[in-house]
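Report on the structure given below.
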Amino acid sequence: MATNGRHQEVGHKSLLQSDALYQYILETSVYPREPEPMKELREITAKHPWNLMTTSADEGQFLSMLIKLINAKNTMEIGVFTGYSLLATAMALPDDGKILAMDINRENYEIGLPVIEKAGLAHKIEFKEGPALPVLDQMIEDGKYHGSYDFIFVDADKDNYLNYHKRLIDLVKIGGLIGYDNTLWNGSVVAPPDAPLRKYVRYYRDFVLELNKALAADSRIEICQLPVGDGITLCRRIS
């Protein structure tokens, strides 16, 4: 679990104080049950210079369980990277399940695509390259996607999380879930003002804090914030 490189502050994929305890969780409950395609993609992604952007293995396991528990069928993912969380979702969905996946970088997505294809899951995925906001705006304008998504996972540009939420709340069904990743930003949300954070970490931290405050005040949703991975907040639409 490397912590060197540009993403040191936000790349550490556990908020536990003990690395040994996190390793115990991985080795006892996560890695032994990790499907072979996910293991293969995790190992491929580990060689990527930006590997710390990937979804952690324990969070992938959590997403898989969650999707099965809510019987999700129509899903969306904003922010794909090499596709580890996308693969977890595709494996958890029924054969006729669908994922609308959006990312500004097709090259990263294509790193994981051969693994997805080999697993026989590519038919579940519609990938769109480019910014997600124009796509969401068009979907809302079309009118036929209102309340049509069972589950939406967002792991993208933190400075647009609130902009995503304003749109996704219309696209997720009542009773459906939106999951926002990195909502604890490697613990920096409680860092003192004089903490030695890198410029981009401090910049995005303010947007994460703003999001957390807005979600807590949004009466249209029930929320649950969990210290899984880098923090994930689940929002269940109730109105």
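The backbone N, Cα and C atoms fix where each Cβ goes, glycine too.
Original residues fill every noted site, and no substitution is shown.
Record features, source Swiss-Prot:
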type    : residues                                                  : note
BINDING : LYS13, ASP155, ASN186                                     : substrate binding site
BINDING : THR55, GLU77, GLY79, VAL80, SER85, ASP103, ALA132, ASP157 : S-adenosyl-L-methionine binding site
BINDING : ASP155, ASP181, ASN182                                    : divalent metal cation binding site
MUTAGEN : GLU40 to Gln                                              : No effect on activity
MUTAGEN : GLU43 to Ser                                              : No effect on activity
MUTAGEN : LYS47 to Ala                                              : No effect on activity
MUTAGEN : ASP58 to Ala                                              : Decrease of activity
MUTAGEN : GLN61 to Ser                                              : Decrease of activity
MUTAGEN : ARG202 to Thr                                             : No effect on activity; when associated with 198-TT-199
MUTAGEN : ARG220 to Thr                                             : Total loss of activity
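Features per Swiss-Prot, on structure.
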{"residue": "THR55", "record": "S-adenosyl-L-methionine binding site", "Cβ neighbours (10 Å)": "30"}
{"residue": "GLU77", "record": "S-adenosyl-L-methionine binding site", "Cβ neighbours (10 Å)": "26"}
{"residue": "GLY79", "record": "S-adenosyl-L-methionine binding site", "Cβ neighbours (10 Å)": "23"}
{"residue": "VAL80", "record": "S-adenosyl-L-methionine binding site", "Cβ neighbours (10 Å)": "28"}
{"residue": "SER85", "record": "S-adenosyl-L-methionine binding site", "Cβ neighbours (10 Å)": "26"}
{"residue": "ASP103", "record": "S-adenosyl-L-methionine binding site", "Cβ neighbours (10 Å)": "24"}
{"residue": "ASP155", "record": "substrate binding site", "Cβ neighbours (10 Å)": "25"}
{"residue": "ASP157", "record": "S-adenosyl-L-methionine binding site", "Cβ neighbours (10 Å)": "17"}
{"residue": "ASP181", "record": "divalent metal cation binding site", "Cβ neighbours (10 Å)": "24"}
{"residue": "ARG220", "record": "mutagenesis position", "Cβ neighbours (10 Å)": "13"}
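Here the Cα atom of SER85 (S-adenosyl-L-methionine binding site) is found 9 Å from that of GLN61 (mutagenesis position).
A straight line from the CA of THR55 (S-adenosyl-L-methionine binding site) to the CA of GLU40 (mutagenesis position) spans 14 Å. Neighbours of ASP181 (divalent metal cation binding site) among the recorded positions LYS47, GLU77, ASP103, ALA132, ARG220, defined as a Cα within 10 Å of its Cα, are absent: none qualifies. A sphere of 10 angstroms centred on the C-beta of ALA132 (S-adenosyl-L-methionine binding site) encloses 25 other C-beta atoms. Close to ARG202 (mutagenesis position) in the fold, though at least 6 residues off in sequence, lie SER188, each with a CB less than 8 Å from its CB.
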